[in-house]
Structures are given as structure tokens and as C-alpha cells.
Amino acid sequence: MPTSVPRGAPFLLLPPLLMLSAVLAVPVDRAAPHQEDNQATETPDTGLYYHRYLQEVINVLETDGHFREKLQAANAEDIKSGKLSQELDFVSHNVRTKLDELKRQEVSRLRMLLKAKMDAKQEPNLQVDHMNLLKQFEHLDPQNQHTFEARDLELLIQTATRDLAQYDAAHHEEFKRYEMLKEHERRRYLESLGEEQRKEAERKLQEQQRRHREHPKVNVPGSQAQLKEVWEELDGLDPNRFNPKTFFILHDINSDGVLDEQELEALFTKELEKVYDPKNEEDDMREMEEERLRMREHVMKNVDTNQDRLVTLEEFLASTQRKEFGETAEGWKTVEMYPAYTEEELKRFEEELAAREAELNARAQRLSQETEALGRSQDRLEAQKRELQQAVLQMEQRKQQQQEQSAPPSQPDGQLQFRADTGDAPVPAPAGDQKDVPASEKKVPEQPPVLPQLDSQHL
């Protein structure tokens with residue numbers, strides 16, 4: 001998996017365990033018992049996707065006296081070849097148990113990572129072979145997912161060493177692409193201007209470049225002139241009494257007996273300030289970081305004889321005895337004096353940008369079409385919704401009308417008017433419609449029966 005490592009972070013992890021600190025760097029206080037007010041130095045993130053696992057393994061191994069002793073006596077080849085990893089068989093049971101648990105946690109983390117990755121790319125019901133997928137992670141042994149063995153330590157060290165060693169090359173490539181993009185945008189901007197405006201923009205650019213080149217002489221990193229300038233201006237000491245050993249001790253910030261990459265890069269600050277000022281429009285801070293990296297690489301190439309990315313006192317003192325240490329009259333050539341790319345590389349880069357832009361435009365067009373289709377679908381749904389609401393309203397109105405028609409009439413004051421119940425009584429015919437009826441056919445109203453009266457004597 002790709003890694004991105006912040007500047008200066010890769011090799012700060014495990015002094016005084018010097019050899020393994022070529023892979024990591026965990027600042028450790030050499031003084032015997034730690035005081036409560038001594039705060040542990042925060043470990044910088046290497047940028048590796050397995051940084052936490054790597055750090056925790058180192059922290060656990062550091063607690064074992066036997067392994068720590070063997071590590072201090074080992075050289076870089078013993079570590080890289082895997083010879084030191086065999087000492088894992090002799091660490092305490094408690095340490096092995098902690099390492100086993102760390103590995104199980106790492107395997108579990110990778111499984112979840114892989115599952116999320118596969119779910120994003122494939123069908124959810126697809127069966128995933130986690131064993132095969134774990135093989136793409138080279139910092140652990142996928143054949144044994146439960147215990148931490150010598151092979152795990154060997155793979156962890158080798159993978160971290162390789163990944164961190166690739167940091168500088170990746171940084172240079174990133175800077176090249178940055179410079180090509182900057183030039184591409186500059187040319188496109190000039191093409192968009194009229195002739196007079198273009199001439200003015202080109203004149204302004206040339207003026208900025210001229211101001212950027214006008215700076216004091218930059219000393220060669222690691223040279224006598226450069227170190228003496230730090231000695232005088234940063235350390236405030238007499239340049240005529242420059243002492244390389246004292247200089248080394250002063251700038252070994254964590255007193256671990258070596259100058260790591262951050263400690264070396266701190267020595268270049270005065271030189272970089274001669275060329276780059278964040279307040280100046282013509283000074284690019286990305287170029288300054290590239291310059292810092294070039295300076296560090298130059299020192300490492302000439303001073304770090306065993307290529308463990310750490311400068312020991314012996315290596316530093318030996319470098320001050322070389323002829324090149326004092327012969328630096330020409331000074332250091334800054335990054336703008338070396339083209340970061342060729343015209344052919346720029347052409348390929350612009351073709352890549354054009355292809356990517358065309359792809360993005362096509363994708364944007366598809367999204368626009370899909371958005372329009374969704375809009376039309378939404379309009380249809382809204383129309384159907386309005387029709388449905390209108391139909392419901394009409395039904396409610398009809399229902400209300402039917403209820404009003406079936407209700408009894410009401411008096412003017414709003415009260416309902418009810419008729420008296422006439423029973424079986426005949427309804428008189430309207431006047432004028434009555435006909436003469438024979439007396440024999442006329443109904444005589446029935447009289448109630450007459451009861452005989454009883455004399456009071458009979459009671």
C-alpha cells in the first residue's frame with residue numbers, strides 16, 4: 001500500500017537502540033529511573049499504514065532486558081538479515097503474550113479494512129478470501145494469524161526499512177509534479193491574456209525570478225563554512241574556537257549519541273533563510289522543503305558511511321578531516337538552478353491532465369443528465385401528487401353535498417323543523433277537490449261505550 005511520510009519523521013523512533021532506530025525512532029531517556037516530571041517525547045508518525053502496530057511492538061520489546069541487550073550489540077546487517085529476530089525465542093513469556101495480542105489486533109484491523117475495501121468495490125454477497133487478501137500486507141506473516149513469531153519481527157523490520165527508504169524518492173517525484181503543474185497553469189494563464197497583458201505578466205515573472213536569485217551565498221551543507229556559521233550565529237560561540245566534537249554534542253538534541261534526520265535538517269535553517277522568506281511573493285515554500293531534503297541527502301551521502309540514516313560521532317568527526325570539508329568556495333547551488341523536469345516530461349504530464357480533465361467532464365455531463373432526468377421524474381411525481389389531491393378534494397365535496405341533501409329542512413333561525421305525527425288520521429283533501437259523499441258512506445266517528453251507572457246503595 002502506498003505510504004506518505006512527513007518530513008523528518010521516518011527515523012526518530014528508538015534511541016538508544018541505535019540499529020533499530022534506523023527503522024524507527026522512539027526517544028528514550030538514558031538516565032536511570034525516570035522522574036515523574038519527565039514527560040515522554042511524543043513519537044512522530046512515520047506515515048506508514050502500520051505505524052501504530054510497529055510502534056507498539058517496539059514498545060513491548062523494549063521492556064525485555066535480554067532483547068534490549070542483544071539489540072544494542074547488533075549491527076545493521078544483523079537486523080536487516082533477520083538474525084536478530086531469532087532472539088525473540090528468548091524473551092519472557094509475558095512479552096510474548098503481549099506480542100501475540102498485538103498481532104491478533106492487527107490482523108483484526110486489517111480484516112475490517114479489507115472488508116470495507118471489498119464492500120466498496122464488489123457485490124455485498126461475494127465471499128472474500130481474507131487469507132489471500134492479507135498477503136498484500138507484507139509487514140506480518142499471514143500464515144500465522146494468532147501468535148507473534150520471529151518471522152513477524154523480521155518482516156516488520158524489513159518492510160519498514162524498505163518503505164521508509166523510498167520516502168525521499170517519492171518526495172522528489174511529488175515535487176516534480178508540483179513544478180510541472182505550476183508551469184502548466186502559468187502557460188494557460190498567459191494564453192488567456194491579450195498581447196499587452198501577456199507581456200506585462202511575463203515581465204512581472206522575470207522580475208520575481210530576479211529578486212529570488214538575489215540572495216547571500218549559500219554554504220554547502222555539512223561544510224566547515226556552514227557548520228561554523230551555525231556555531232557562531234545559532235550557538236553564539238566564537239568561530240575561531242570551532243570544535244567539531246563540541247558541535248556534535250550541542251546538536252545531538254536528545255543525547256542519543258547520533259544525529260538523526262531532524263537534527264541534521266535543523267542545521268540547515270540558517271542557509272534556507274538566506275533564500276526563502278514566506279513574506280516574499282517570489283519565494284515558494286514548497287521549493288524550500290525540497291531544498292531542505294536535498295541538503296540532508298547531500299550530508300548523508302558524504303557522512304553516513306554505513307548508510308543507516310544516522311550520523312554517529314565517529315562518522316561526523318571523520319567527515320571534518322576530508323579535503324572537501326574546507327573547499328567549498330563556489331557555494332551551494334539551489335534547486336531553481338536544476339530543472340525539475342524536461343519538456344518531454346511536461347508534455348506527457350499535460351497529456352495526462354487533458355485525459356483526466358476529459359474524463360471528469362464526461363462524468364460531469366453524465367451527472368448533469370442524470371440530474372435532469374431526476375428533475376423530470378420529480379416533476380411527474382409532483383403532477384401526479386397534485387392530481388391525486390384534486391381527486392380527493394372533489395370526492396370530499398361530493399360527499400358533503402350528499403349529506404346536505406339528505407338532511408331535514410331547517411327553520412329560518414337554523415333550527416330543524418319537525419312535523420307532528422298524525423297517526424292513522426286521514427289527511428283532508430284540499431279545498432275544491434272534496435266530492436259529495438252519500439250519508440251511508442260517511443264514517444261516523446266511533447263513540448266510546450257508555451258504562452251503566454251504579455247506585456251508591458249497590459256499593
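For all residues, glycine too, the Cβ spot is worked out from N, Cα and C.
Among the features that Swiss-Prot reports, domain 'EF-hand 1' is placed at 239-274, with the record citing sequence analysis.
Around N254 (Ca(2+) 1 binding site), a 10 Å sphere centred on its CB holds 18 further CB atoms from the protein chains shown. N254 (Ca(2+) 1 binding site) carries neither a helix nor a strand DSSP state and counts as coil. Here Swiss-Prot flags D252, N254, D256, E263 as Ca(2+) 1 binding site, drawing on sequence analysis.
Positions annotated as domain 'EF-hand 2' by Swiss-Prot, on the basis of sequence analysis: 291-326. Residue counts for the domain 'EF-hand 2' (291-326) by DSSP state, with H, G and I taken as helix and E and B as strand, are 23 helix, 2 strand, 11 coil.
Of all Cβ atoms in the shown protein chains, 18 besides its own fall within 10 Å of the Cβ of E315 (Ca(2+) 2 binding site). The Ca(2+) 2 binding site feature in Swiss-Prot is assigned to D304, N306, D308, E315.
Residue environment of L313 (mutagenesis position) contains 15 other Cβ atoms, counted within 10 Å of its Cβ in all protein chains. For the published mutagenesis L313 to A, Swiss-Prot gives the following note: Decreased binding to GNAI3. Further decrease in binding to GNAI3 and loss of GNAI3 activation; when associated with A-317.
Annotation for F316 (mutagenesis position): same-chain Cβ neighbours under 8 Å, separated by at least 6 residues, are P244, F248, L259, V303. The mutagenesis experiment F316 to A is recorded by Swiss-Prot, whose note states: Decreased binding to GNAI3 and impaired GNAI3 activation.
Long-range Cβ neighbours of L317 (mutagenesis position) (same chain, at least 6 residues apart, Cβ-Cβ under 8 Å): P244, K245, F248. The note that Swiss-Prot attaches to the published mutagenesis L317 to A is: Decreased binding to GNAI3. Further decrease in binding to GNAI3 and loss of GNAI3 activation; when associated with A-313.
In sequence order, V303, T305, Q307, R309, L310, V311, T312 are the residues of the same chain, not among D304, N306, D308, E315, whose CB sits within 8 A of the CB centroid for the Ca(2+) 2 site. Cα separation, D308 (Ca(2+) 2 binding site) to D256 (Ca(2+) 1 binding site), rounded: 15 Å. Within 10 Å of the Cβ of D304 (Ca(2+) 2 binding site) there are 19 other Cβ atoms, across all protein chains.
The closest partner of D252 (Ca(2+) 1 binding site) among the recorded positions, by CA position, is L313; the full candidate set was D304, N306, L313, E315.
For the pair E263 (Ca(2+) 1 binding site) and L313 (mutagenesis position), the Cα-Cα distance reads 13 Å.
Fewest other C-beta atoms within 10 Å: among the binding-site residues D252, D256, that description fits D252.
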